[in-house]
Amino acid sequence: MATTVTCTRFTDEYQLYEDIGKGAFSVVRRCVKLCTGHEYAAKIINTKKLSARDHQKLEREARICRLLKHSNIVRLHDSISEEGFHYLVFDLVTGGELFEDIVAREYYSEADASHCIQQILEAVLHCHQMGVVHRDLKPENLLLASKCKGAAVKLADFGLAIEVQGDQQAWFGFAGTPGYLSPEVLRKEAYGKPVDIWACGVILYILLVGYPPFWDEDQHKLYQQIKAGAYDFPSPEWDTVTPEAKNLINQMLTINPAKRITAHEALKHPWVCQRSTVASMMHRQETVECLKKFNARRKLKGAILTTMLATRNFSVGRQTTAPATMSTAASGTTMGLVEQAKSLLNKKADGVKPQTNSTKNSSAITSPKGSLPPAALEPQTTVIHNPVDGIKESSDSTNTTIEDEDAKARKQEIIKTTEQLIEAVNNGDFEAYAKICDPGLTSFEPEALGNLVEGMDFHRFYFENLLAKNSKPIHTTILNPHVHVIGEDAACIAYIRLTQYIDGQGRPRTSQSEETRVWHRPDGKWQNVHFHCSGAPVAPLQ
């Protein structure tokens, strides 16, 4: 009888050291190859937690990274599978993000921006020559090899990269990062290598003035701007940029991908290949200051996500008021959170001032040079980014990388099912509620005084004696729904829930709870197996 030999090559050949990054199913650690003493970054993926599709994506990423051997790309040196884990051994890049390095420089000019984009284009050209489209070019994926002056720019994170044949155009799914998405992707048309050039155009624009060409606090409006190619070169900051630099941006941000400049052509553009005579050598202090603010906002992604309203606002139950309206109390609470986020941002961004002549409400953050809107604040999610690791993390930001369609659809499914469950609660419909919940549902909630409750009887009491007898309108608003997909058939959602209702004296009230629900799909149908509720009781008892 044959015995299975477990591979231990990584364990035998490498010594692991400290963590340098984390992802959803992985950790990145510094490691040393024992026989040479050379340092690397080991991306360690827990394969026990991966679905079959996740395995395919891992294999695709490793296959693509093995193809790419270029001085401006983070190189994969080894790919090793052991029992329960897969190890990807990459270059150890220690210089941090390119954009962070720029703001620390004493001198920064158009010529420096030209040198940066040249290295990025060299990396993109190599990818395209090897039949690879990156699909997620953005500042977070542009690293420096070391902290030495003049260190090479390195393109990282090929988690969304795809393989194409020649100049093949096809629909490969909706993936990328909102502010850097091309018009053809937003129109859901066939696409290919030109999407990377569009993203290079966005990056070059930021490199020259410190803010993005497309931005809006409303993602739909942001997408409309991109599809229309609606950007400009406003005074006074663009007055000092050479016409050649603007010309290259225009050729990169050409709406028609067939007419868009290629990486090979862009490298031959005078502003790139003749920078010493064409690009301006003037120090761009205003660009550095704007870039500092741009970077500060990217780093404050987490603070914004926990305070900004998500776009999901829905009404359920016996509602007699206008749909999707908020009570003054609820509105005041959320506006306060937004103002706190703005205050924090402005302190971190060296006193950025919102534009005062804006006609938008006080919670909007305006002016591309001063206070950028939420859509422009982040590095541009996957709701998942770890600069070292390239694993995508989950968030609702405009600067986050968008996931592949299947993961996105699954998250929407979880949010919709959660809405249905809350609707059943507000309607006092225990039968509908029980269909969505596992019979062995466990929960921690204020009504149980901190005790773990198992089964449906505890909840049935509230349905039969309170909820089913309530004839007054109830309106629920979900804020910041945050879904973590756990394999193919499990997920967790966390959100803030505002419940508006009329109390016994006929006065409008609002209660807030913070909730987490764990969902499982045993037979193709999602069921709530556990939930944790903090804050005020879900059922308004007044």
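All positions are counted from 1 along the displayed chain.
Even glycines carry a Cβ here, placed using N, Cα and C.
Marked as domain 'Protein kinase' by Swiss-Prot: 14-272.
Feature annotation from Swiss-Prot assigns ATP binding site to I20, G21, K22, G23, A24, F25, S26, V27, V28, K43; the stated evidence is sequence analysis. The number of other CB atoms found within 10 A of the CB of I20 (ATP binding site), across every protein chain shown, is 19.
Here Swiss-Prot describes K43 to R as a published mutagenesis experiment; the accompanying note says: Catalytically inactive form. For K43 (mutagenesis position), other Cβ atoms within 10 Å of its Cβ number 27.
The DSSP secondary structure for D136 (active site, proton acceptor) is coil. Summarising the annotation, Swiss-Prot assigns active site, proton acceptor to D136 and lists sequence analysis as the type of evidence.
Around T287 (mutagenesis position), the same-chain residues six or more apart in sequence whose CB sits under 8 Å from its CB are Y108, L207, L208, V209, G210, E237, listed in sequence order. T287 to D appears in Swiss-Prot as a published mutagenesis result, with the remark: Constitutively active form.
Quoted from Swiss-Prot for the published mutagenesis A303 to R: Blocks calcium/calmodulin binding.
A strand conformation is recorded for V28 (ATP binding site) in the three-state DSSP classification.
For K43 (mutagenesis position), the nearest neighbour among the listed recorded positions (I20, K22, S26, D136), judged by C-alpha distance, is S26.
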